[in-house]
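*Asks:* Got a structure for you, questions after.
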Amino acid sequence: MSKQWASGTNGAFKRQVSSFRETISKQHPIYKPAKGRYWLYVSLACPWAHRTLITRALKGLTSVIGCSVVHWHLDEKGWRFLDMEKQLEDSEDFLEHWHDVAGGIRTAKEDSSKSFAEIKNDSQRFMVDATNEPHYGYKRISDLYYKSDPQYSARFTVPVLWDLETQTIVNNESSEIIRILNSSAFDEFVDDDHKKTDLVPAQLKTQIDDFNSWVYDSINNGVYKTGFAEKAEVYESEVNNVFEHLDKVEKILSDKYSKLKAKYGEEDRQKILGEFFTVGDQLTEADIRLYTTVIRFDPVYVQHFKCNFTSIRAGYPFIHLWVRNLYWNYDAFRYTTDFDHIKLHYTRSHTRINPLGITPLGPKPDIRPL
């Protein structure tokens, strides 16, 4: 996309506020919990949508809430699905992929990206570039927005949590969608282990909310404010802020590792990694929200968004250990991370930043072994 991202004349990027902010609960007058009623529309490239896929998997909701994946290439009309008119829709793959952790996209199962030279922006590889939209045959995410609200006039973003019964958008704010998925709303449809999974435990909620607040502004959104800056002074301010807060995360994780090493001994790495998280000694929403930025940092943000003081692997040993622990030891993280979609989306969609559309092959590997 070649249009400007800055708001006004100061050259600073401003993120759009989400428009659909409902929830799902037994008490809600419209949106009641039900198996098969709700659907997620996501991009595997998008860090905000990635949050929802990880949460959906960790909570055991893949069989409860289906998922469709848009094409990695974002053009002037927005996110799009594959045209499936010529596909065999009764194939076994077609029937099963909706409830896969990554919507059936095959490259999400791979831990290393490949050559991109022969891949065109209009590539139509089923369950590689995208899936179709199975309910209405829509070609664009925008079609869902207009179906929900014919007067909608803002940008067409993902993720979208959709209600098939009322044919409306429940919510398009990722931070709220993951809270909906983590709530007890769908407990009757999952097993006991997943019922016990709580990504925002009451005793840690205040700490999680505080951590999320500064991570969002300075890291999650900070890389975008850096990469989309249209004045040098804005860029320099934002990139310094990103790395100041990565330093803060590194200190938190360094201190955490030291305490765990003292508790378990340096040799018991399995026990150390079992409690090596950002807030508390268990996996929480704070880890999910930070992960989706950190996993994209070396492959994309270092070069594409000019966040190039250092890389995670070279400059932040404890963040590097933390992100590899999540990727290699938790399927919900690993199998929703698609390095092909991530690299192709940013380098092919942001023509103002990368006008030739050449996708860098490095770093190699996309993620190092644990």
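All residue numbers here begin at 1 and follow the chain in the order shown.
The backbone N, Cα and C atoms fix where each Cβ goes, and this holds for glycine too.
Here Swiss-Prot flags ARG15, TRP79, ARG155, VAL158, GLU173, SER174 as glutathione binding site. For CYS46 to Ser or Tyr, Swiss-Prot lists a mutagenesis experiment annotated as follows: Completely inactive as thiol transferase. No activity recovered against 1-chloro-2,4-dinitrobenzene (CDNB). Annotation comment: Swiss-Prot describes CYS46 as active site, nucleophile. For the mutagenesis experiment ARG51 to Ala, the note given by Swiss-Prot reads: No effect on thiol transferase activity. No effect on thiol transferase activity; when associated with D-173. Experimental mutagenesis is annotated in Swiss-Prot for GLU173 to Ala or Asp, with the remark: No effect on thiol transferase activity. Annotation of the mutagenesis experiment SER174 to Ala in Swiss-Prot: No effect on thiol transferase activity. According to Swiss-Prot, the feature domain 'GST C-terminal' maps to 201-353. Here Swiss-Prot notes a mutagenesis experiment, LEU246 to Ala, with the remark: No effect on thiol transferase activity. Under its mutagenesis annotations, Swiss-Prot gives ASP287 to Gly the following note: Abolishes thiol transferase activity.
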*Asks:* In sequence order, what residues of the same chain, 6+ apart, have a Cβ less than 8 Å from the Cβ of CYS46 (mutagenesis position)?
*Replies:* VAL158, PRO159, HIS345
*Asks:* Can you tell me how many other Cβ atoms are located within 10 Å of the Cβ belonging to GLU173 (mutagenesis position)?
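*Replies:* Looking across every protein chain shown, the total is 18.
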*Asks:* Tell me, how many other CB atoms lie within 10 A of the CB of SER174 (mutagenesis position), whichever protein chain they belong to?
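*Replies:* A 10 Å sphere around the Cβ of SER174 (mutagenesis position) contains 25 other Cβ atoms.
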*Asks:* Can you tell me the CA-to-CA distance separating SER174 (mutagenesis position) and ARG51 (mutagenesis position), as a whole number of Å?
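*Replies:* Approximately 7 Å lies between the Cα of SER174 (mutagenesis position) and that of ARG51 (mutagenesis position).
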*Asks:* Taking DSSP as the reference, which of helix, strand or coil describes SER174 (mutagenesis position)?
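*Replies:* Helix, per DSSP.
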*Asks:* For ARG51, ARG155, listed as recorded positions, tell me which one has the smallest number of other Cβ atoms within 10 Å.
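*Replies:* Taking ARG51, ARG155 as the recorded positions, the minimal 10 Å Cβ count falls on ARG155.
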*Asks:* Could you state the CA-to-CA distance between GLU173 (mutagenesis position) and ARG155 (glutathione binding site) to the nearest Å?
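*Replies:* Approximately 13 Å lies between the Cα of GLU173 (mutagenesis position) and that of ARG155 (glutathione binding site).
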*Asks:* How many Å lie between the Cα of LEU246 (mutagenesis position) and the Cα of ASP287 (mutagenesis position)?
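*Replies:* If we compare the Cα positions of LEU246 (mutagenesis position) and ASP287 (mutagenesis position), the gap is 14 Å.
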*Asks:* Check the Cα-Cα distances from ASP287 (mutagenesis position) to the recorded positions ARG51, TRP79, ARG155 and tell me which is shortest.
*Replies:* ARG51
*Asks:* Write down the Cα-Cα distance for ARG51 (mutagenesis position) and TRP79 (glutathione binding site), rounded and given in Å.
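*Replies:* Rounded to a whole number, the Cα-Cα distance is 18 Å.
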*Asks:* Round to the nearest Å and give the CA-to-CA distance linking ARG155 (glutathione binding site) with ARG51 (mutagenesis position).
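*Replies:* Cα-Cα distance, ARG155 (glutathione binding site) to ARG51 (mutagenesis position): 20 Å.
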*Asks:* Under a three-state reduction of DSSP output, how is ASP287 (mutagenesis position) classified: helix, strand, or coil?
*Replies:* helix
